[in-house]
Structure formats: C-alpha cells, structure tokens
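One structure is given below, encoded as structure tokens.
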Amino acid sequence: MANNEDKLRDYLKRVTAELQQNTRRLREIEGRTHEPVAIVGMACRLPGGVASPEDLWQLVAGDGDAISEFPQDRGWDVEGLYDPDPDASGRTYCRSGGFLHDAGEFDADFFGISPREALAMDPQQRLSLTTAWEAIESAGIDPTALKGSGLGVFVGGWHTGYTSGQTTAVQSPELEGHLVSGAALGFLSGRIAYVLGTDGPALTVDTACSSSLVALHLAVQALRKGECDMALAGGVTVMPNADLFVQFSRQRGLAADGRSKAFATSADGFGPAEGAGVLLVERLSDARRNGHRILAVVRGSAVNQDGASNGLTAPHGPSQQRVIRRALADARLAPGDVDVVEAHGTGTRLGDPIEAQALIATYGQEKSSEQPLRLGALKSNIGHTQAAAGVAGVIKMVQAMRHGLLPKTLHVDEPSDQIDWSAGTVELLTEAVDWPEKQDGGLRRAAVSSFGISGTNAHVVLEEAPAVEDSPAVEPPAGGGVVPWPVSAKTPAALDAQIGQLAAYADGRTDVDPAVAARALVDSRTAMEHRAVAVGDSREALRDALRMPEGLVRGTSSDVGRVAFVFPGQGTQWAGMGAELLDSSPEFAASMAECETALSRYVDWSLEAVVRQEPGAPTLDRVDVVQPVTFAVMVSLAKVWQHHGITPQAVVGHSQGEIAAAYVAGALTLDDAARVVTLRSKSIAAHLAGKGGMISLALDEAAVLKRLSDFDGLSVAAVNGPTATVVSGDPTQIEELARTCEADGVRARIIPVDYASHSRQVEIIEKELAEVLAGLAPQAPHVPFFSTLEGTWITEPVLDGTYWYRNLRHRVGFAPAVETLAVDGFTHFIEVSAHPVLTMTLPETVTGLGTLRREQGGQERLVTSLAEAWANGLTIDWAPILPTATGHHPELPTYAFQTERFWLQSSAPTSAADDWRYRVEWKPLTASGQADLSGRWIVAVGSEPEAELLGALKAAGAEVDVLEAGADDDREALAARLTALTTGDGFTGVVSLLDDLVPQVAWVQALGDAGIKAPLWSVTQGAVSVGRLDTPADPDRAMLWGLGRVVALEHPERWAGLVDLPAQPDAAALAHLVTALSGATGEDQIAIRTTGLHARRLARAPLHGRRPTRDWQPHGTVLITGGTGALGSHAARWMAHHGAEHLLLVSRSGEQAPGATQLTAELTASGARVTIAACDVADPHAMRTLLDAIPAETPLTAVVHTAGAPGGDPLDVTGPEDIARILGAKTSGAEVLDDLLRGTPLDAFVLYSSNAGVWGSGSQGVYAAANAHLDALAARRRARGETATSVAWGLWAGDGMGRGADDAYWQRRGIRPMSPDRALDELAKALSHDETFVAVADVDWERFAPAFTVSRPSLLLDGVPEARQALAAPVGAPAPGDAAVAPTGQSSALAAITALPEPERRPALLTLVRTHAAAVLGHSSPDRVAPGRAFTELGFDSLTAVQLRNQLSTVVGNRLPATTVFDHPTPAALAAHLHEAYLAPAEPAPTDWEGRVRRALAELPLDRLRDAGVLDTVLRLTGIEPEPGSGGSDGGAADPGAEPEASIDDLDAEALIRMALGPRNT
C-alpha cells in the first residue's frame, strides 16, 4: 500500500512539474506573441523640406503648411496640365500638392551605384536606401555592422511609373540592363537588403495608401515569430508624373488647392503628396538588452480588408471598427487606454465621416469628456503621402510623445457637419494641446490609422518609451577627459559637410557630454575612406577644433597594408618625457613600473625620479641614464599602442632602438633587454664619452663617402634616408666636416652627443661588452624583427652579446630596411618614441606616424597620435579612453549625403523652336542646420535701419557696422565713409538693404573705390515672386536683382549674391537669411518664404505640342512703341501681315526717323492703315493725348512696347544720367502705358525684355535692371487680372537689339542670332498660350555655359540639362571614346602615354583607366573614381565590367580577358597590370644595336615589312628560309593564289623579335 502511495505521489509530482513547465512555456509563447516592439531609429523625407524627424516636428509644432505648386523640373507640362474644369480630359483642376522638390537627388557614389544605374532607378528606391541608412545611424548602430545579420526589411510602395512616358530615355543603350532592377517594385526592399548585406526577410508591400503601416505590422509579426531580430519598416512615394492628379480629377477626389482639410466642413478632397519614412524596430526585450535608445513602443497592430463592401475603392466603417478592435486586442489594451489617434484623415467628403464614425464607435465610447480621444491628421500639414502616409503618422506621434504636445490639425474652418460628434467623446485637434506625462504612473498612448484605397486597412497602437532605468554614472575616460571625435566620409566634400554638421551639433547642444558623444561616434558610425578627428577635453574645445582646419587631424584610409613599429636611437629624449602619461595612462604607468624593476638591478637611480625630474635624480645628459630611460619610454609607449589595438606585424630598430625592438618582438626578455641597455651604456660612458661626435648630413651615402675620403677619422654611422646620412668619429674632424659642408651649402647638423657610435672608436669596448653581456638568453622573435645591422629578417635566437656589440660598432642601414619592408607590403611605420626623428626620413610611398613630441607628452598628444593613425586607415580600439556604452547615446547628425540629380528626361516630342524657350523657376532648398556668421560685416541701410534684421545678424555672431546710404549720397561720399570704416580687421561680408536702384549703383561703385573686397549680398523684400501663390514682385525692387546679376559677372571676386525676404519676415525667415549669408546653401539667388528657401533656376519651357488657350490674332489698333526702330518695325510688319487694321507706331523722331517713309509704304501695301507719331512714351500727358486720338472704329486692342535706350557701359563708369536715360524709355514708358491703360480691355500687352535681365550681361547693369522691371511689371498686371506678356529676347539677326560689337561678343560665347521671322513666331505662340513670361534665345550651351561660369560658378543654369552636361564634361582628360589606333595597334591615348618619360607613365595610365571607368559608370569626371576603391564599391557589375574591358581593349589594341576588372579589383591595380603588360620597359638589351632593332621591329607590323620588300631578309637573319611566294622577297611579287603566311602573320611583335634575335640555327 505504501508502495502504491509513493508511486502516486511521484506521478503527481511529475504531472505537476510538467503542468508548470507547460504553463511557463505557454506564458512565454503568449508573451512573445504580444511582446511590445521598440522603435529605436527613425528617418524621413517629407514635403516642406523635412529631412529628419526633428524637421517634421518643427513643421507640425509650428503649424507649418508644406503644400507647394507643381515641381517644374520633372518635365511636366505645368501650365498645360491645369484646367479648372474637372471633366477636362488629360487635365487636372488641382495644381498644388506636397512635393519632395529634391526627389531626384541621390548620393549614388556613397551606395556604390553608378550614375547610369542611378538614373534608371525609381527615385523611390533611392529614397528608401537613403532613409534606411539614416534610420540605422539614428539608432546608434553602424549600418555596416549589420552585414550578414538576419535584419528584416519591409517597405511599402506602389508603382508610380517612373519610366512611363520616358520612351526615348529608357531605350538608351546606356540604361540597358538596369531598367528591370530599377523599376520593379520588389527592389524597394531587395536593394536595401543587398546594400546592407543582410539575409533576413525582405518584402515590398503594396496595399496603396496603407502600405507602410502594413509593412510595420508585418515587421512586428516577424519579430514576434523570431523570423528576424531587428527590422526596417516604412514606405515611400514619389510621383514622377502627374497621372494621379489627372485620374483623381476625373473622380473629383482632389482638393482644388491641394490641401487636405481633414474632418472639416470645408473638406473638398485630398492633396496628393510624396514622402518617405523608415523605422528601425526590434523586440523591446532585445532593445533593452542591447542598450539601444527606445523612442517609442509598438504595443499592437492589426490588418484587415473591406472585402465586398460599398465599393472597391470606398471606405467601409465596420471594417475599420474591426481592425481597431483587433489592434487593441493585440496590444492587450482597452479603447480608453489610448489618448489620441493620428487619423487617416484625407479630407474627402466620403472618407472622413466614415472614419470619424468608426473612431467614435470604438474609442469614443470609452473616453470621458475630461479626457476625450484627441483626433489629428498630419495630412493637413503635408498632404497625403500615399504609401508613406502611415509611417509618417507614426513618426509624428512618436515625436509628439517625446515633446509632450499634440499638434494642431490645419485648415479646419469648423468640425465637419457630416459627422455626429455628439455620438462619442472624440475631439478634433483644432488647436495644439499639451500632452504631459501622466501623474498616475500611466503611459501615454496613441494609435495610427491607415486605410488603403485597395480596401486594406491597418491600425497600430503606440506607447511612449518605458522609463529609462537609472544607469551607473558615466565613468570619466582615462587621461583627464581628452577624447576623440572621429568623423569620416566617402568623399572629401562629404567629409567637410560631416565636419560642419558635427560642429553645428557641438555648438547647439550645450548639454552634450563629450565622452558620451565620442563613444557614440566610435560605435555607431561607419569608418570610411576620408577621415578627420577632433581631439579635446570639452565640448568647446572639440567645437573649436571642428571649426578650424588646422585643429583637425585628417587623412585617408586607402592602401592600408601592414604596420611596423620603429624604435629610434638617441635624439628623441627631452626632460620630463613621459611624466604626464605616468598619471594619465594606466598602461604606460604599469609598463614603466615593470621597466623600473628590471633596470633597478643594474642602476643606482630611479626611473620614475628621472622621468619626473625629482631633486637629486640624474639628468638625461648622461649616456648611461638617457639610453635606459629612452628604452623604458619606448617599450611602454609600444604597450600603449598595443592596448589600443595596434599590433605590429614587424619591428625595426635604429641603433640602440633595436634593443627596444628586440624586447617588443619577444627576442629578448625584459631583464635581458634591461641588461643590454644599462651595461652597454655604462661602458660607453666609461670609455667612449668625450672622445667622439656625430653629424647628420643632407646627402646620400655615396656623396658622403666621397667627402669622407679626406677624413681618416670619420665613417658612415647610419643611412637614414635617400638624403639623410649620419657620420661619426673624431670630434675635431666632425667640426671640420661641418665647416666644409656649410661652405658648400650642404645642410649639416651636429648631433649633441660626445661619443662616436658606429665607428672604430667602439672597438675598445668589444672585450668588455663580451664579458658583461655573456649569458644572454635570446629567443626567436614572435614578432618579425628586421635587423638594420644585418639588413635581413632575424628568425633565429641570435641576438646575443656579440650582436649587441656589432649593433653599436657597425653602420645602421635604416633606409634599406624601410625599402625592404615597403616591398614586403608594409605601408604604415609608427615611430614609438618621445619625439619623432625618423618619420621625416621615410619615403613618400609609406605613411609615417609619431607618438609623443617634445614638450607634448600628455594624453592630448597621445590621443592625437592615435587619431593620426586612425585617420590614415588603422583600426584603433578607443575603448580604453572612453566610457562604457550606456544606451543613452546622443542624437548625432547622420551622414551628410552629397547628392546629384538623377531624373529621366521626358521623351515628349519637342519642336525645334521649343529649344529656344526658357522660363525661370524656383527650386525649394532643404534647410541646413543652424548657421552662424563671424567677423565684421558692413550693412548699408536706407533711412530706417531694420532693427530685427540687424539683430539677427548680431545674434548669429557678426560684428555689424551700419552705414546709412540715402538717395542723395553719391559714390564719392559713400567711398569716403567706407574708407573711414576700414580701420582694424578687414570685413568678412557686406550686406545691402537698399531698395532703390540709384543708391545701389553708387554703393557698388563706392565699395570698389574704397578697396573693400568682402563679398556683397543684396537683400531685398518682394523683389521676386516664387510662384503663383506668392505676392507679385515689385518692379522697382526687381531692378536690384537685374543689377545684381550683372555685378556678379563684372565683379565676381566681390559679389556674394541676392536674397529676397518676405514682406514681413519672421524669426524663421531671419534664421534662413543667416543661413543664406553664411554661404551654407551654395546658392547666390535665393528667395525666403514661409515655405522655406527657394533657389532661382533657368529651365526649359517647351510647349510639348500643348494646345493654345486662345486663337490670338491682331486686330483693331496695335500700338507699337519704338515702332520705327529695328525691333518695332519687325513687329509692325508681322502685325500687318496677320490682320491688324491700324498700326500706331510711336517713336521720338516720328515720321523723321530714318526709313519711316519706306516702312509706311510697306505696311500700307500689306493692307494696314499706318500712323507714325513723334511722342516721348515716358510723357504721360503726351501719351494720353495720343491714345485719346485713336479712332473708335479701330479701338486699341494690343500694345507692343519695344522702346528702349542702349546701355553698354561697365557699372564702374555708369553715372546717374546714364541710369535716367536707360530707364526713361524702357521702364518709365512701360509704367506710363500700364497706368494709362489700366482697365482698358486689351488682347495683348507685350513688353520687349532681354536675356540680360534673366541671367545677366556684362556692361549692361542698368539695362538688365530695366528688363527685370518689365518682367515684374507683366506679372503685376496678371495678378491684377489684366493681360501682359514679357518676352526676354536673346540676340536678333540683322539690325536690332544687341547688334554691333556685342553681337560678335555673344556669338563667340554661344548666343546665336535668331531670325526675326522665327522670333516673331515665338511671340505669337506666347500670346496664343497667354503666357506671362518667356525667355527666347538660341543658345549653344556647350559654349555658353562654360563661358558664363568661367569666372564665377553659378547654379542658375543647373535646371537646363544641356548646360549641366556642358559644365560637367571633364576637361583635359583622355576622351573615353578614343579609339584612334596608333601604328602599333594601340589607341592614340596609349601611344601618347608610351611617349612619356617612364616616371610619368604610371600616373598617366591611371588617369586613363579612371577616365574610362568614369565614362562607363556615367560620372562627369575621373575625379569621382578613387584609385584605391574597389570596382564593386564604385558601382561596377558584370555588365559595366565588360563595358570597361571593351573600352580598354580598344585602348591597348588587344582583347583583354572578360574578368579583367575583377582580376584587378581597383583602378590602381588595373592600371598597374596594364602598365606591366603594355608599358613596362623591356629587359636591358645586351647591345645597343639589338635594342635599336627591337624598337624598330616593335613599331613595324609585318605588312609594312612585306610591302617594303624586306621581310625575306629579316627572316633569313633569323636562320629561316622564306617559302617561295611569301610576298616578302626583295623586289619579288607574291603569288596571288598562294595561301597567306598565317604562321608569320599570326606572330605578335614580341614573338617576331624573339625569332629575329634568338639563337641562330646552325
């Protein structure tokens, strides 16, 4: 019975244990299934110039509206697309949206993608790559560290047709092979995984508008199931064409103004937008364990489908309610636990009420009136970013949690009356609401909705990051707080940008801990080729180092081979060396203590006492002190290097330095090394001191030996370099040698020692050293040891007492040692000493690095040396001087991508005339970080100084001198006042706030007269208009911009640019102004508006066959000012020919004008009635009288204002009278006409402007200003609702505008004259399309663009593809298509290189390889192809590798293997291979005649020998009897029917040479 009870008890125990185990497993499974997921990194690109999550927060917290007009750089027919009629086929009634105006920008080089492949890539792929990299960096993770990991990649997107409508472009052979991977949607995720080298799940999700939130849901599920441990989740949308606008216009789904008015009564549709957002997520438990900063937590998510509901694209309320409840269940939360919902909120009349009712039915039923559910919509700020909408909403809510504020929802006139708001407690965020942390210990929570037009719905529940556990205080770094801030980049330009970003970060983040930031920079940033390090012990010191080029350690990491430690001999010592490190470096102090113990057996003094210079301690003047101390310092510094991760692959010692090298190599124990250095130095002190000397000469060894022939007491002691030789011996002869060298101009330096190492004098201590060093126990080195005594590697235990005598007696071969090591692949030589003495003798082909320096023996110098090593490519372990990672890493700037524009050009057919049409457009700029100014600035003001503006300049760091320049101040008076200001330091910049042309001209002239060369900025208000929604430009102020464009050409050295402010600049606008003045944008024509910074661009204005908006024909009376001049008469003829009944031609001379009579007859013959009137068009009374006299039966219907006065003088000699004359007829006349005809119904009001006002023209400053006035006047009339068209003409053929000397000038520079008939056809088109402005010019961009920018680079022309291409063309490099074949079969390019001297061939061949590689990849310059960078990193794939092989095969005249590029993986390696194969000099010829024959034969193909009739003779010389009929007999004829000499003709030149000059057959 008892036995059964025991069995039952055991059974119950077992079952209970199993139940407990199963319960625990179920609990674990349940926990994993619902485990929260941490968001640890975020990145985005959104409308309004948003380039980061912080930018997004600034936008929404500031109630920013990011909606803008259509982009003008994508080939869209911006004007032709618009039609207010929603039924107009192929048109849209909406012409605004949320755009990424830099969507075409991409740093292809950074990602190792060739320009050609980048051009073929959907911009969505490029944005996804960029933001993915930034999201990882923002998490404090080095993206390259993820290679080989199971990172998941989940990206939402949809096909937007980047290549649609680009037929001609995509058929380009250059893009073949790239279009599939470039356009296919699956590559959105696949390319990210490929670039990062990850092998986890990679999925592209297309559920339309809900794509990115579905992607996040899938990422969460994958993490919970263990399919990956970390994941990227996000979405992207770019609209390369306007198809979406057209399609949704037919459905009447768009907001007319492009703005989503979410949940508002005024809602009228959604505003399409673009964007990209990426999150880096991992399981919460992993994030905590890995020490990653947690931004927020995904508590739960759900996805469902509408199914067969009210329509395929219609939203379905019940499905939305279900997905919300499922997400809450997944989060294990109740509706009342959520504070706010970031709604889908598109602003449609159908969708918003359905969504609101679903929210009210779920959340709204469990919220109180005191704590209602808040409802917001990011789309009201940026529009509907489609596949990126969900992730954008998540980023907004994460930022709201972090900042404790719920932003306002814009454009709500009142909450929608289509929603029953009383049915639940949901409150629309019509104003911002504080969102503080909860006092009851609860957590803030938000939910985000995203509903796809496809019917797929997603809902995600977010929670604020859990409270961070108190971490132990950050340990102060060893060494007194001196830390490195390393930064690196792929290119020098990117490095400079990185440095600038980090400097701005240090300046703006006063709370940053330098050591924590250093740890983050080391751990979370990829170490790239171009490197810099700031070293300092405080934020201020590091900031200052970043701001000053001389404060940084810089270098490159290319061609890193093996590392050798170099230990010098005497001469590195200085009093106090190493003392600071005893206190700041534990590793150094510990090693010195070991040395102290070892040395103490042989010396009666204390190592530490000597180093610290304690009273009574011996000095370094004694050889028996200095050598042991130097040894101890060197081996201790070696320990420090090794502690920081630098392990030598070899050691080299110079003289006594070989003792330290032997110890570090393991060839001597520390005790034996101490014995050698102490006892040998004692012997030197006892027997050699005072009897010798040493001298260093700047000569090679041979030259020194020649000089020593006259000195029997001297010998070469050491050969340190090609021109660095040391001599030792008799001190008297040393002095005599020094005198003779000085007399001969040879640099000589007597070394401060009184004994002669490496000379015959040493022989007297040979016996003593043999005795005292007997019993040494040398070992085989475990670190390779190269002996400068033997000139070879030491591999056996041979460093006995005899060796150390010989080391002291014989010559030191340091230079040959370095040469040998360099051949063996050693590239970096670290001189381990208290002061570098050998580094400067190293050849330029290797990198020499020091350790300490004289009087710089502390931690700062040590860290700087470590920084120099890292900057030059070595891997440094910074951990010993940095705090341990805590997970609280600072938000450092992410990589400063250096982008270029990649965008397929539209293939829409264009007429030849379209090539003449241009417009001005404004490109939104992405605002850079906080800028600052420095130095003295002069600010010219009118009567009332701009206090706020001046305050902004001062707050940015500028020292401001204000100078008032009134209308009555002439140039002389201004120059005198400027001269009086020029005392003390010079000026950094000049700002003109003048708003009138006359004082502005005087100001520019006075600056030159006063000799002030500081760059001048002209700051205006309302001088330009950046688009349809902007206020029209003020014509008078527009003249300042016309003038400025000419100053830029006439005085490029002292011109900075033009900046236009809004009428009422706020703090943000003034901050943008500072950014512009700092030069950070790189732009020189900038407009600042509430939407940000805009840069002026010239762009093509093709009509693309667009239908005219009206059928314009002249009729009635047409008034032509300047009507008897060349341009006016052309216009008159055209008007008469096309139906004008009455032509009223106005000029100053009237009928007395030359040719007036003939013109009248010609026009009359065309059927028009002609009136020629003498009248000053600038006289309003005279013009009023003239207009009143126009017959009622032919009313005035059109005006053509061609009148103007020539103005071709440089600005420096332009006086007030010239200004009045030029402006009189042109601008005053136009203003009079505008004023007198206001309200008169006209069909056309044409202003003849000029290209001078568009891009400037030298010596036409006032003329350009006048034309800018006309362009602005036309826009002002349009804004008033009256017709106006300004045409900025180029050069006309025949008599007319711009003739004479200027004609030839502009033709030479690429402005070709236009035929008047064709020019007038362009005028007719502009009128038929009712255009406000168009520039018409025939430009040869290959000539004009370089000429226009030769003295001053300008981005103005960047919007014209031909100009951009002309400016990007490499200059002075071999042409990539050079296939001209030289007589040898080589290309002419290689033949030219062959003709160069041998030392110049290698670099020339490398340039040729880089040039061809650049051409294959699509780069504009070989500079973009780094010599040492792998072809795979440069963007080569199998296709482009074969293309490069083909080009180089043509160059060398021989077919190269298909694997050539991959067999020689860098341009430098490939160039070296080609040099050896095709350019290496032949083996030295045994005789001169043989060399001449070889060269002659190498240059002559066999056909030439045969044709010359000498082939038989050459063959006979080789011992071969030619066959009959070979065609090579002297004077003989070939047999036409004979077989060709295949065996001979197939020989290459080298084979023929071997045949001719090889052994003779006997």
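From the backbone N, Cα and C atoms, a Cβ is placed for every residue, glycine too.
As the structure is a computational prediction, the values presented were derived from the model and not from experiment.
If you look up Swiss-Prot, you'll see Cys209 marked as active site, acyl-thioester intermediate, on the strength of sequence analysis. Counting only same-chain residues six or more apart in sequence, the Cβ atoms lying under 8 angstroms from the Cβ of Cys209 (active site, acyl-thioester intermediate) belong to His344, His384, Gln386, Ala387, Ala389, Gly390, Ser450, Phe451, Gly452, Ile453. Cys209 (active site, acyl-thioester intermediate) falls within a helix when secondary structure is assigned with DSSP.
Positions annotated as active site, for beta-ketoacyl synthase activity by Swiss-Prot: His344 (among others).
The Cβ neighbour count for Tyr1263 (active site, acyl-ester intermediate), using a 10 Å radius and every protein chain shown, is 27. Annotation comment: Swiss-Prot describes Tyr1263 (among others) as active site, acyl-ester intermediate.
The domain 'Ketosynthase family 3 (KS3)' annotation in Swiss-Prot covers 34-464 and is backed by sequence analysis. If you average pLDDT over the domain 'Ketosynthase family 3 (KS3)' (34-464) in this model, you get 93.
When Cβ atoms from all protein chains are considered, those within 10 Å of Glu735 (mutagenesis position) total 12, not counting its own. Under its mutagenesis annotations, Swiss-Prot gives Glu735 to Ala the following note: Exhibits 10-fold reduced formation of the 10-deoxymethynolide macrolactone.
Within 10 Å of the C-beta of Arg747 (mutagenesis position) there are 12 other C-beta atoms, taking all protein chains into account. Under the heading of mutagenesis, Swiss-Prot lists Arg747 to Ala and annotates it as follows: Exhibits 5-fold reduced formation of the 10-deoxymethynolide macrolactone.
Counting every protein chain shown, the number of other Cβ atoms lying within 10 Å of the Cβ of Glu766 (mutagenesis position) is 14. Under mutagenesis, Swiss-Prot gives Glu766 to Arg with this note: Exhibits a reduced formation of the 10-deoxymethynolide macrolactone.
Less than 8 angstroms from the CB of Glu768 (mutagenesis position) sit Ser683, His687, each of them six or more residues away in the same chain. One mutagenesis experiment named in Swiss-Prot is Glu768 to Arg, and its note says Exhibits a reduced formation of the 10-deoxymethynolide macrolactone.
Under the heading of mutagenesis, Swiss-Prot lists Arg1133 to Glu and annotates it as follows: Exhibits 14-fold reduced formation of the 10-deoxymethynolide macrolactone. If you draw a 10 Å sphere around the CB of Arg1133 (mutagenesis position), it holds 19 other CB atoms from the protein chains shown.
In this structure, His1137 (mutagenesis position) is part of a helix by DSSP. Around the Cβ of His1137 (mutagenesis position), a 10 Å sphere holds 14 further Cβ atoms from the protein chains shown. Swiss-Prot gives this note for the published mutagenesis His1137 to Glu: Exhibits 2-fold reduced formation of the 10-deoxymethynolide macrolactone.
The mutagenesis experiment Arg1308 to Glu is recorded by Swiss-Prot, whose note states: Exhibits 8-fold reduced formation of the 10-deoxymethynolide macrolactone. Sequence-distant contacts of Arg1308 (mutagenesis position), defined by Cβ-Cβ distance under 8 angstroms and a gap of at least six in the same chain, are Arg1343. In the three-state DSSP reading, Arg1308 (mutagenesis position) counts as helix.
Here Tyr1263 (active site, acyl-ester intermediate) is positioned 31 angstrom away from His1137 (mutagenesis position), judged by their C-alpha atoms. For Arg1133 (mutagenesis position), the nearest neighbour among the recorded positions Arg747, Glu766, Tyr1263, judged by Cα separation, is Tyr1263.
Here the Cα atom of Glu735 (mutagenesis position) is found 77 Å from that of Tyr1263 (active site, acyl-ester intermediate). Counting every protein chain shown, the Cβ of His344 (active site, for beta-ketoacyl synthase activity) has 31 other Cβ atoms within 10 Å.
Taken residue by residue with DSSP, His344 (active site, for beta-ketoacyl synthase activity) is part of neither helix nor strand, so it is coil.
When the alpha carbons of Glu766 (mutagenesis position) and Arg747 (mutagenesis position) are compared, the span between them is 33 angstrom.
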